[in-house]
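Feature list (source: Swiss-Prot):
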- CYS23, CYS27, CYS30: [4Fe-4S] cluster binding site (BINDING)
- LYS77, GLU386, LEU387, HIS388, VAL389, LEU409, GLY410, ARG411, TYR442: acetyl-CoA binding site (BINDING)
- CYS310, CYS312, CYS315: Zn(2+) binding site (BINDING)
- 6-271: domain 'Radical SAM core' (DOMAIN)
- LYS2 to Ala: Abolished tRNA-binding (MUTAGEN)
- LYS3 to Ala: Abolished tRNA-binding (MUTAGEN)
- LYS77 to Ala: Slightly reduced tRNA-binding (MUTAGEN)
- ARG155 to Ala: Slightly reduced tRNA-binding (MUTAGEN)
- LYS229 to Ala: Reduced tRNA-binding (MUTAGEN)
- ARG277 to Ala: Reduced tRNA-binding (MUTAGEN)
Amino acid sequence: MKKLSRTISGVTPVAVMTKPLPCPGKCIYCPTFAATPQSYTPESPAVLRAKSCEYQAYKQVALRLRIIQDMGHPTDKVELIIMGGTFLSADITYQYGFIKDCYDALNGVVAGSLEEAKTINETAQHRCVGLCIETRPDICGKAEIQRMIDFGTTRVELGVQMLDDDIYKLVERGHRVSDVAEATCLLREYGLKVHYHWMPGLPGSSPEKDLALSRMVFEDPRFCPDGLKLYPTMVVEGTILEQWWKEGRYTPYPNGTMTGLIADIKALVPPYVRISRVLRDIPAVFISAGLKDSLRDGVRQILESRHQKCRCIRCREYGHRQRKGQTSGEPTLRRLDYPASGGKEIFLSFEDASDTLYGLLRLRIPCASLPVLGQKYGAKTGLVRELHVYGTELSLGEQGDQSAQHRGLGRKLLAEAECLARDEFGLDSLAILSGVGAREYYRSLGYELVAGYMCKHLD
C-alpha cells in the first residue's frame, strides 16, 4: 500500500543503519542493547530491517528501494539517512566503505572507489540528492566535516539535547554548550544544513527551563538551527536513567505537561525551521516511563484551542497541506534575514497568502572564505546551504499538476540568490554543497564541480 506521506516532501528517504559500534558518550538516558547500534532498541523498525540485512549497507539500500518501489513511490531522488550511534567515531576505513556501499546499491553497480561511485550516481536511476549524518557536537571538527564532504553529506543532525552545561554534566553528556556553538558555526561555514536533536524533560531541567532554552536556541545567533527533532525524554529499559526513576531520583513530566510544553515550543519556532519529529521511534515495550504515543494530534489540538499555529516548514509544506485538502494560492517570493554564527542567513521562499510553502533556499553570507575552493572561488563566495521544492515527489523529467516540483521555482530561487549575492553583498561567486545526484541540475545552470561543491562565478 502506498503511504502518501513517504515522498510528500519531494524526496524519498532511505534510512541505513551501521553495525553496532561503541560510542564515546556515556549518557545516562541512552539505551544500550547487545547486537544493537547504540541509542536504538532491538525491535525498532530500522533495526529489524538492518538485522535482516546483516547490517550491510548495500543490502539495506537495495531492500528499501525495492520495498518503496513496490509501494508505488518514485525512487529517482533519494535522501540517504545514516543511523546508528556516532558514525564519525567509527573506524575511518569502515566509514568510507559503508558510504560507498550505499552509493553502489543506488547505482546497481560496484565501483572501484567512493569517488567513482559518486560520479556514477550523478546520472544514475536512483540519485542521492541528500545525505544526512548524525553526530555529537564534540565529534564535528574540521577533519570530520571534510570527511562528510567526501561522503557527499548535505545535512548534519547534532545531538544537542538541551543547551545547559549543568544538565550536560548531570546526564554525563561529555561536551559543553561551547562545543555546540563551535560545531554549528563550522557546519554553516562549510555550507551544510544543521539540525538539532532537542530533549525536553532531562534530569536537572523543568518545563519552564526547557521553554526558556527553546526560546534561546533561536534568539542566540550562535545557534539558530535549520531544523529540530523534538525527543521528549523517555525512561528506556536498561538505562541508568531507569535506575534513577526506580530510586525516585528522576520523575518524567506528566503527559499533559509534556504535550503542552511541545505545543509551546512549536508555537515559538521561526518559519525557517523544520520540525521533522516530535517523538523517538522506540517500541512501547522498552519504555518504562514517559511518553509512549505520538504527540502530533494532542499538540495540534492544544494549538488550535489557543488559536495558535506552528509555523515550521513541515507544517506549511505544500504537499502536507494538499493532502489535508487545504486550498493553495499563487506563490510569491518572500525573504527573511537573520544573523547566525558570525555570518548572515537569508531565507528565500515561495509562499502563498496562507503561508503555504512551495520551495525554499538558504543563502549564507559567510564570515570567512573557504580555503578548499582554492584561488578561483575561495574569496568573496556565498553559500547556498539548501534548495528544496516541496510537494509530492515527481520522477526526473515528469510534470504533475498536483505537485510544486518541476515548475521552475528552484531556478527562480537560485536566480534570486545569485542576484542578491552579487548586487547586495558584493560577492563574485556562489558555492553549493549539493547532493551528488543533484549535480547535473546545477551544471545545467552554469555551475561546475570544485572540491565537492558546485560553484559559479556571478557575472
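Using the three backbone atoms N, Cα and C, a Cβ is placed for every residue, glycine included.
Projection of Swiss-Prot feature records onto the structure.
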residue	record	DSSP (3 states)
CYS23	[4Fe-4S] cluster binding site	coil
LYS77	mutagenesis position	strand
LYS229	mutagenesis position	strand
ARG277	mutagenesis position	strand
CYS310	Zn(2+) binding site	coil
LEU387	acetyl-CoA binding site	strand
TYR442	acetyl-CoA binding site	helix
Going by C-alpha positions, which of the binding-site residues (CYS23, CYS27, GLY410) is nearest ARG155 (mutagenesis position)?
GLY410
Zn(2+) site shell beyond CYS310, CYS312, CYS315, criterion: Cβ within 8 Å of Cβ centroid:
LYS266, VAL269, ILE275, LYS309, ARG311, ILE313, ARG314, ARG316
On the three-state reduction of DSSP, what should I expect for CYS30 ([4Fe-4S] cluster binding site)?
coil
Please report the DSSP secondary structure of CYS315 (Zn(2+) binding site), reduced to three states.
helix
What is the Cβ neighbour count of CYS23 ([4Fe-4S] cluster binding site) at a 10 Å cut-off, with all protein chains included?
21
Restricting the comparison to the recorded positions LYS229, ARG277, CYS312, CYS315, TYR442, which residue's C-alpha is spatially nearest the C-alpha of CYS23 ([4Fe-4S] cluster binding site)?
LYS229
LYS77 (mutagenesis position): which of the binding-site residues CYS30, CYS315, GLY410 is the nearest Cα neighbour?
GLY410
Restricting to the domain 'Radical SAM core' (6-271), report the mean pLDDT as a whole number.
95
Any same-chain residues 6+ apart from CYS312 (Zn(2+) binding site) with CB under 8 Å of its CB? Would you list them in sequence order, or say none?
LEU228, LYS266, VAL269, PRO271, VAL273, ARG274, ILE275
At a 10 Å cut-off from the C-beta of LYS77 (mutagenesis position), count the other C-beta atoms across all protein chains.
22
Suppose the [4Fe-4S] cluster site is CYS23, CYS27, CYS30. Which further residues of the same chain have a Cβ inside 8 angstroms of that site's Cβ centroid?
GLY25, LYS26, TYR29, THR32, GLN38, SER39, GLY85
I need the most crowded of these mutagenesis positions: ARG155, LYS229, ARG277. Count other C-beta atoms within 10 angstroms of each C-beta and give me the top one.
ARG155
Which residues in the same chain, at least 6 apart in sequence, have a Cβ under 8 Å from the Cβ of TYR442 (acetyl-CoA binding site)?
ILE432, SER434, MET454, LYS456
Determine, using Cα-Cα distances only, which of these recorded positions is closest to CYS27 ([4Fe-4S] cluster binding site): LYS229, CYS310, LEU387, GLY410.
LYS229
What does DSSP call GLY410 (acetyl-CoA binding site) in the simple three-state scheme?
helix
Based on Cα coordinates, which of the following recorded positions are within 10 Å of LYS229 (mutagenesis position): CYS30, ARG277, CYS310, CYS315, VAL389, GLY410?
ARG277
